[in-house]
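Colleague: Annotations per Swiss-Prot:
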BINDING   Cys80, Cys83, His107, Cys110  Zn(2+) 1 binding site
BINDING   Cys97, Cys99, Cys123, Cys126  Zn(2+) 2 binding site
MUTAGEN   Trp114 to Ala  Loss of ubiquitin ligase activity and loss of down-regulation of CD86 cell surface expression
MUTAGEN   Leu225 to Ser  Partial loss of down-regulation of CD86 cell surface expression. Almost complete loss of down-regulation of CD86 cell surface expression; when associated with F-232
MUTAGEN   Tyr232 to Phe  Almost complete loss of down-regulation of CD86 cell surface expression; when associated with S-225
Amino acid sequence: MLGWCEAIARNPHRIPNTTRTPETSGDVADASQTSTLNEKSPGRSASRSSNISKASSPTTGTAPRSQSRLSVCPSTQDICRICHCEGDEESPLITPCRCTGTLRFVHQSCLHQWIKSSDTRCCELCKYDFIMETKLKPLRKWEKLQMTTSERRKIFCSVTFHVIAVTCVVWSLYVLIDRTAEEIKQGNDNGVLEWPFWTKLVVVAIGFTGGLVFMYVQCKVYVQLWRRLKAYNRVIFVQNCPDTANKLEKNFPCNVNTEIKDAVVVPVPQTGSNTLPTAEGAPPEVIPV
């Protein structure tokens, strides 16, 4: 017996299988099974971790959709077609032309500025002539016409050239007419007019005609500038188009009626009295004293 114990102490790995308890063997088997499962399923753990990370961050995929929906949803309020702003009490929206939809509304001030800059009195889309009340400002309150530097330079050069050209034409005509008159007097004395007289007469006629054409073209440009200046310094009040105003008045009561029909009346119970209503024709209750 003592020899067997000494052998076990010297070499414990050579213990027979019969001496081991079933509990220890079962624990070892469970540990081996768990280790093999962990080794065989690394992909499952990775997929589970990825699914958990996706579930923990749900806003990453839905945030752009909500933003796109907000940007796509149209506004139901009426806006100005020039500045794309809503109307208020100080600057209400008007319907000056026959355009429909979102293009029919415009601010009075925006339309006034557009008419002043474009110098037109009709809508550029439906070609409807605006119903306007115009009034010029006093000369003291007139403002300068808004022009670029190139336009101002062109106007200054054209005016200077026009003045010089008119002076030259007038002077040349005066000299030619004076010389022609002297030659006519000499021809009357001699009785014969020489060919230089007819040449000067043709030159005078051509110069006079060219001067008239040049003055007509330049005066036309000046008239256009004058009209622009007058249009810029006038007060304009545009009225609503009667056709669109009547349509809006017809649609307004229809909308009100539909809103009234859609409304639901909810009865509110009376909480002040806890007594129940008595039946009609029932005798009054007699309370004994």
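Cβ atoms here come from the backbone N, Cα and C positions, even for glycine.
Original residues fill every noted site, and no substitution is shown.
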Colleague: Helix, strand or coil: which one is His107 (Zn(2+) 1 binding site) in, per DSSP?
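Modeller: DSSP call for His107 (Zn(2+) 1 binding site): strand.
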Colleague: Of the binding-site residues Cys99, His107, Cys126, which one has its Cα closest to the Cα of Tyr232 (mutagenesis position)?
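Modeller: Smallest Cα separation from Tyr232 (mutagenesis position) among Cys99, His107, Cys126: His107.
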Colleague: Taking the recorded Zn(2+) 2 site as Cys97, Cys99, Cys123, Cys126, identify the other residues of that chain whose CB atom sits within 8 Å of the mean position of the site's CB atoms, giving them in sequence order.
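Modeller: For the Zn(2+) 2 site, the extra neighbours are Pro96, Arg98, Leu103, Arg104, Glu124, Leu125, Lys127, Tyr128, Cys241.
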Colleague: Between Cys97 (Zn(2+) 2 binding site) and Leu225 (mutagenesis position), how far is it from one CA atom to the other, in Å?
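Modeller: The separation of the Cα atoms works out to 27 Å.
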Colleague: Within 8 Å of the Cβ centre of Cys80, Cys83, His107, Cys110, which other residues of the chain have their Cβ, at the recorded Zn(2+) 1 site?
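Modeller: Nearby residues not in the site list: Arg81, Ile82, His84, Cys85, Ser91, Leu93, Val106, Ser109, Leu111.
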Colleague: May I ask you to report the DSSP-based helix, strand or coil state of Leu225 (mutagenesis position)?
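Modeller: Assignment for Leu225 (mutagenesis position) reads helix.
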Colleague: Quick one: what's DSSP say for Cys126 (Zn(2+) 2 binding site), helix, strand or coil?
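Modeller: SS state of Cys126 (Zn(2+) 2 binding site) = coil.
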Colleague: Restricting to the same chain and to sequence separations of six or more, state which residues have a Cβ under 8 Å from that of His107 (Zn(2+) 1 binding site).
Modeller: Cys80, Ile82, Cys83, Cys85, Gly87, Ser91, Pro92, Leu93, Ile94
Colleague: Under 8 Å between C-beta atoms and at least six apart in sequence, can you list the same-chain neighbours of Cys123 (Zn(2+) 2 binding site), or say none if there are none?
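Modeller: Looking at Cβ-Cβ distances below 8 Å from Cys123 (Zn(2+) 2 binding site), excluding near sequence neighbours, one finds Pro96, Cys97, Arg98, Cys99, Phe130.
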Colleague: Check the DSSP secondary structure of Trp114 (mutagenesis position), expressed as helix, strand or coil.
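Modeller: The residue in question, Trp114 (mutagenesis position), is helix (DSSP, three-state).
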